[in-house]
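S.K.: Next up is a structure, given as structure tokens.
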Amino acid sequence: MEREKLWVTRLTWRVSGEHIDKWKGIVKYHMRNRLQDWTYLMHYQCGWAWYTCSRFLIPLGGEGKIVVDCYWHLTPEQGWLSTYAVAISFENWQNTYKTEVTPDVADHMIHCHYFPCFTDRAIQQAIRGESFLWCTYKEGHVAENHWGQVRSLQFLALTVYTDFLRNGRRKRFQGKKTRMVRNLGSQQGAVGRMIKRHGSRTQSGSTTPFWERTPLPSMELLSGRRGKEWGTNDRKGL
């Protein structure tokens, strides 16, 4: 008995085929290194998923997974045989719950599970008062504040330090021993330099990332909402 085709409505972002290919290249590069539990499915592996050219499965621990579907040959009745789009959803492992998610929310979920903001070396640099940096996965911070800015490590350290002064020093030594860091100097040393540099001005931040390193597999880039880095996005939804 032939299976009947079922039509569903999905939230999608219209992009070019070249845009999808570049994003796939980024994902495959990271899948060879740190994202080995991500799964890539070709169109013939997606079963009865009509118009699906490929699919990515991104596990999020025991909660569920993010499913990224890449579509092709959409709206053939209008002659758009080369039209591509992407859709992002979250599903639990029991397949009893599924919901569409926006690229910024998906980036936030992926960031929390796979990409820590700062390495141990970056934290040591901040303690010494050196000027460091930003989280390399900026897209995962869109939900953190109104402007989507990523807080610098110095700003976060200064916030913790001021909270420590406000709440009292005794709490620092309760419960467990504190790891000492060498070369901190006096109170006018590393912390003092950091306060002078960051305490009298507003937090710095930017919605534009630095691309010196290999780009990370951001859903914002895939959906075209940050497509001007590649120049292939028309920013149209279907």
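One is the number of the first residue shown, and numbering goes on along the chain from there.
In case you wondered, yes, glycine gets a Cβ from its N, Cα and C as well.
Quoted from Swiss-Prot, the note on mutagenesis experiment HIS111 to Leu is: Complete loss of interaction with CUL5. Recorded in Swiss-Prot as a mutagenesis result, CYS117 to Ser carries the remark: Complete loss of interaction with CUL5. Experimental mutagenesis is annotated in Swiss-Prot for CYS135 to Ser, with the remark: Complete loss of interaction with CUL5.
In the displayed structure, how are the listed features positioned relative to their neighbours?
M.R.: Reduced to three states, the DSSP call for HIS111 (mutagenesis position) is helix.
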S.K.: What's the number of neighbouring CB atoms sitting within 10 A of the CB on CYS117 (mutagenesis position)?
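M.R.: So the Cβ neighbour count for CYS117 (mutagenesis position) comes to 20.
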S.K.: What whole-number Å value do you get for the CA-CA distance of HIS111 (mutagenesis position) and CYS117 (mutagenesis position)?
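M.R.: Distance between the two Cα atoms comes out at 8 Å.
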S.K.: For CYS117 (mutagenesis position), just give me the three-state DSSP call.
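M.R.: In the DSSP reduction, CYS117 (mutagenesis position) maps to coil.
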